[in-house]
Amino acid sequence: MLTLNSTIKSVTGSFQSASMLARFASTHHKVLVVGGGSAGISVAHQIYNKFSKYRFANDQGKDTSLKPGEIGIVDGAKYHYYQPGWTLTGAGLSSVAKTRRELASLVPADKFKLHPEFVKSLHPRENKIVTQSGQEISYDYLVMAAGIYTDFGRIKGLTEALDDPNTPVVTIYSEKYADAVYPWIEKTKSGNAIFTQPSGVLKCAGAPQKIMWMAEDYWRRHKVRSNIDVSFYTGMPTLFSVKRYSDALLRQNEQLHRNVKINYKDELVEVKGSERKAVFKNLNDGSLFERPFDLLHAVPSMRSHEFIAKSDLADKSGFVAVDQSTTQSTKFPNVFAIGDCSGLPTSKTYAAITAQAPVMVHNLWSFVNGKNLTASYNGYTSCPLLTGYGKLILAEFLYKQEPKESFGRFSRFLDQTVPRRMFYHLKKDFFPFVYWNFAVRNGKWYGSRGLIPPHFPVN
């Protein structure tokens with residue numbers, strides 16, 4: 001029989017337990033996802049779906065199912081962006097507003113706990129992270145999906161030029177600046193139009209030339225192309241990393257008489273906005289030279305986030321060191337990484353994320369359940385290369401730049417190196433639709449496989 005005192009103690013204990021559980025739920029997660037971008041949101045949904053569908057105890061008899069709130073997502077951004085849409089924005093086919101949703105709207109509270117903060121530091125030896133406010137969040141398993149840092153400050157004078165509305169310097173590589181690109185393309189009637197691409201790592205390495213081809217086509221359609229000298233300065237040794245598609249791009253430049261002047265191993269290092277001059281460094285001999293411009297589309301350098309580069313998770317390049325097949329950290333087995341923040345040796349695109357995510361999720365689930373990591377990522381990535389209004393080359397390839405085309409079996413009459421309207425509408429209409437309605441809504445989009453998830457052996 002309970003006494004009054006024991007009842008009070010019981011009730012008090014229940015409140016204390018509830019308080020402790022509430023605090024625990026907000027600071028500890030079985031799975032913690034760092035990043036609320038394309039990779040983070042997609043993979044969080046897939047993790048939830050996988051662990052909900054396959055609920056059973058692991059070999060040690062431990063319940064490995066995930067309950068609502070046991071997956072945490074850490075990201076301080078207010079908005080989530082469909083960044084592949086910024087090329088369309090720059091071409092006048094969309095707007096930044098159409099590529100934007102509030103991040104919280106993509107993180108249903110009945111599944112996930114959103115921590116609206118940025119990460120300050122990672123402590124994988126202690127299974128925790130620290131946010132900018134100083135909050136510590138611990139985890140059993142960590143998924144790194146933090147994206148890449150766009151370093152505008154590395155090019156002297158670039159930020160100042162972009163912030164000046166009277167200076168014809170633009171970029172599609174930021175939600176802050178992408179809407180200004182198309183108006184400047186419209187206003188340019190003559191002179192020198194320069195488009196740049198930095199050396200080194202870059203998210204969507206085809207985008208710097210996509211916007212160039214779209215601008216060139218716009219000027220041609222509006223009968224001013226003959227008045228404009230169009231140049232592309234790239235810090236890379238080739239126009240595109242895969243020879244098959246690089247050759248196709250060069251072929252259409254020559255055969256269609258587009259007359260874009262392509263300069264290799266020349267990197268933009270400074271923008272003199274008031275003088276309308278761009279300073280380049282030749283990467284072969286280190287020499288500097290200037291070029292005047294009437295329109296400059298500049299692509300900033302990119303690098304790993306500092307909190308990753310300075311952590312024990314990083315490889316020598318500053319990205320998360322992972323096994324290129326399993327996406328598991330090579331340093332801490334309870335850590336996985338996908339997307340732009342990972343050291344996976346493939347092009348950093350959203351298409352790559354769609355192929356990496358189910359592999360990572362299956363291997364995480366297998367690891368939690370004491371199984372072998374049987375899913376393998378083959379490096380698949382894709383770059384829908386806009387070459388003009390109504391035209392697109394659909395580049396798809398694996399590790400080592402080996403082409404792997406979705407329509408390869410139909411290549412006799414559907415060559416993916418030939419710009420086609422069908423491919424154009426995939427980029428312009430279909431991909432944005434499936435992104436918002438499947439990929440970040442419920443995680444049920446698997447890239448080249450469409451709505452059909454891959455199946456991996458369990459052993």
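Cβ coordinates come from backbone N, Cα and C, glycine included.
What you see is the original sequence, not a version with the noted changes.
There are 26 other CB atoms within 10 A of the CB of GLY35 (FAD binding site), with all protein chains counted. Secondary structure from DSSP puts GLY35 (FAD binding site) in coil. Annotation source Swiss-Prot lists FAD binding site at GLY35, GLY36, GLY37, SER38, ALA39.
The active site, cysteine persulfide intermediate annotation in Swiss-Prot covers CYS204 (among others). Taking the Cβ of CYS204 (active site, cysteine persulfide intermediate) as centre and 10 Å as the limit, one finds 24 other Cβ atoms among all the protein chains shown.
In three-state terms derived from DSSP, CYS383 (active site, cysteine persulfide intermediate) belongs to an extended strand segment. Among the features that Swiss-Prot reports, active site, cysteine persulfide intermediate is placed at CYS383 (among others), with the record citing similarity to another entry.
Over all protein chains present, the Cβ of GLU396 (variant position) has 21 other Cβ atoms lying within 10 Å. GLU396 to Lys appears in Swiss-Prot as a natural variant; the accompanying note says: In cadmium sensitive strain.
DSSP classifies CYS204 (active site, cysteine persulfide intermediate) as coil under the three-state reduction. In sequence order, GLY40, ILE41, SER42, ASP75, HIS80, ALA145, ALA146, GLY147, GLY339 are the residues of the same chain, not among GLY35, GLY36, GLY37, SER38, ALA39, whose CB sits within 8 A of the CB centroid for the FAD site. Comparing the Cα of SER38 (FAD binding site) with the Cα of every entry in CYS204, CYS383, GLU396, these being the recorded positions, the smallest distance points to CYS204.
Candidate binding-site residues: GLY36, GLY37. Fewest other C-beta atoms within 10 angstroms, GLY37.
Long-range C-beta contacts of ALA39 (FAD binding site), restricted to its own chain and to partners at least six residues apart, with a cutoff below 8 Å, comprise ALA145, GLY147, ILE338, GLY339, ASP340, CYS341, ILE353, GLN356, ALA357.
Proximity of CYS383 (active site, cysteine persulfide intermediate) to non-local residues of its own chain (separation of 6 or more, Cβ distance below 8 Å) is seen for CYS204, ALA205, GLY206, PHE240, TYR245, SER347, THR349, ALA351, ALA395, given in sequence order.
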